[in-house]
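As given in Swiss-Prot:
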type	residues	note
VARIANT	GLU37 to Gly	In strain: NRRL Y-553
VARIANT	LEU91 to Trp	In strain: NRRL Y-553
VARIANT	ASN201 to Ser	In strain: NRCC 205002
ACT_SITE	SER236	active site, acyl-ester intermediate
VARIANT	GLN259 to Lys	In strain: NRRL Y-553
VARIANT	ALA297 to Thr	In strain: NRCC 205002
VARIANT	GLY300 to Ser	In strain: NRCC 205002 and NRRL Y-553
VARIANT	GLU303 to Asp	In strain: NRCC 205002
ACT_SITE	GLU373	active site, charge relay system
VARIANT	SER405 to Pro	In strain: NRRL Y-552
ACT_SITE	HIS482	active site, charge relay system
VARIANT	SER528 to Ala	In strain: NRCC 205002, NRRL Y-552 and NRRL Y-553
Amino acid sequence: MVSKTFFLAAALNVVGTLAQAPTAVLNGNEVISGVLEGKVDTFKGIPFADPPVGDLRFKHPQPFTGSYQGLKANDFSSACMQLDPGNAISLLDKVVGLGKIIPDNLRGPLYDMAQGSVSMNEDCLYLNVFRPAGTKPDAKLPVMVWIYGGAFVFGSSASYPGNGYVKESVEMGQPVVFVSINYRTGPYGFLGGDAITAEGNTNAGLHDQRKGLEWVSDNIANFGGDPDKVMIFGESAGAMSVAHQLVAYGGDNTYNGKQLFHSAILQSGGPLPYFDSTSVGPESAYSRFAQYAGCDASAGDNETLACLRSKSSDVLHSAQNSYDLKDLFGLLPQFLGFGPRPDGNIIPDAAYELYRSGRYAKVPYITGNQEDEGTILAPVAINATTTPHVKKWLKYICSEASDASLDRVLSLYPGSWSEGAPFRTGILNALTPQFKRIAAIFTDLLFQSPRRVMLNATKDVNRWTYLATQLHNLVPFLGTFHGSDLLFQYYVDLGPSSAYRRYFISFANHHDPNVGTNLKQWDMYTDSGKEMLQIHMIGNSMRTDDFRIEGISNFESDVTLFG
């Protein structure tokens, strides 16, 4: 007679087998393990480059030279050194009462997303892989590579778990592998000025992203992914990063003779006409950073950089948070000071010119925005309550623009509440007399004009565009604000969650957002039809991309407004 003990032992053995940690083999024989989370195998905190510390601080990433053997990829790595995104949330709480106006089911996820990058370390070049449970190395699943945003001064891959995308892809019968990459931000990743340019280490953050993509090309097949079917996508500065990866090296996205990526999605971001790495903005940001770190920016290029590399992480973190422009919650001026810059290397020319001259990777893409992108940024100018105040504020952030250019902007964006953002709300939601006007300017300057520049310049590839309006008339003052799409993609399952995920998963699989989604047909953008998908809280519809033509066209043509 078989004992009860035997059956219990057998049952425990089966359970143990089912819950066994997933593994992957790298470099031929180095075994790493991850964690089974429900129906998703997760591998978190995998190094893809050597730690950018000591003499490697501010430099381009170097290939990982360690061993993966025995790595327990159970937890996200620390975020790269950065500003605290909680400062932005705190300001919005103070100015617009964020905690009161955001619906209950979105408030918690918003704060969770902001807190994803609290733990920081300069040793931060790690990535994460999410795949359907039990995926075999020969599965050849499409790969979705996520690049986070954060104004190029904060952000972390830990804020964006890929479980939801993987689960949805399995339910659709179109399984994918999801990868998220850390990259350096602020002065660590986008230090500008003469010194770093002469050293040849500009745009280190873009090189981090590229090094991550090279790792994917070399290794993702070991996790069941297909290196010949990689889609890159990102939001805000992540989308701007995607835009710059498309024009990197004049559109050459190859590595070892193969494309690093084969399609792209840009959410709330596109190419910006940044001035080059030795222009006034990045040079002054470099000088301020050195000054607050206790280094003499006038001592000579090599001496100043050596001084900065000798400082502790705490000293440099304090310096980054001590700028005299920090009264604008450390976002806008530093965003204009730190970011991808033409350097004659990875970015050989201004991004607008690279697109307009056809020097971009010829891959299909999706680009779109939230309707009221600028409302979450407008509080930086909360004290601008009259037209003269607004012009003075514009001159402050658009220092290269002439008075005539600024007057033109003000005439195209009048102070009428009914024409500002949140759009289509009449006289409502005017936090201050100029709030809606400033929010509209931000929306079109930073988001809508780069989107249209891209669409107009890339006539030889298939492209789709969208406008998201899911929070229209639901969130006072903010409307469908910048970043609200992330809540539905990564943190809640309601309303437009399935639209974002299913369209994007289909695009990763087929380079067409319409296959097997059970959603509204999304027509491809054409120059004649200007077809645009509109994403609502419930359902989607097609419309024409024909709003605010004159104002947005002015931003497209006058690059001095970005200086």
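Using the three backbone atoms N, Cα and C, a Cβ is placed for every residue, glycine included.
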For GLU303 (variant position), what is the tally of other C-beta atoms lying within 10 angstroms of its C-beta?
14
Return the single residue from the variant positions list (GLN259, SER405, SER528) that has the minimum number of other CB atoms within 10 Å.
SER528
Between GLY300 (variant position) and GLU37 (variant position), find the distance joining the two CA atoms and give it rounded to the nearest Å.
52
Out of GLU37, GLU373, which of the recorded positions has the smallest number of neighbouring Cβ atoms within 10 Å?
GLU37
Residues satisfying Cβ distance under 8 Å from HIS482 (active site, charge relay system), sequence separation of at least 6:
SER236, SER268, GLN370, ASP372, GLU373, GLY374, THR375, ILE376, LEU377, PHE447
If you measure from the Cα of ASN201 (variant position), which of the variant positions GLN259, ALA297, SER405, SER528 is the nearest?
ALA297
Any idea what DSSP makes of GLY300 (variant position), helix, strand or coil?
coil
Could you round the CA separation between SER405 (variant position) and GLN259 (variant position) to a whole angstrom and send it over?
41
Taking GLN259 (variant position) as the reference, which of GLU37, ALA297, GLU303, SER528 (the variant positions) have a CA within 10 A of its CA?
none
Could you check which of the variant positions ALA297, GLU303, SER528 is the closest Cα neighbour of GLU37 (variant position)?
SER528
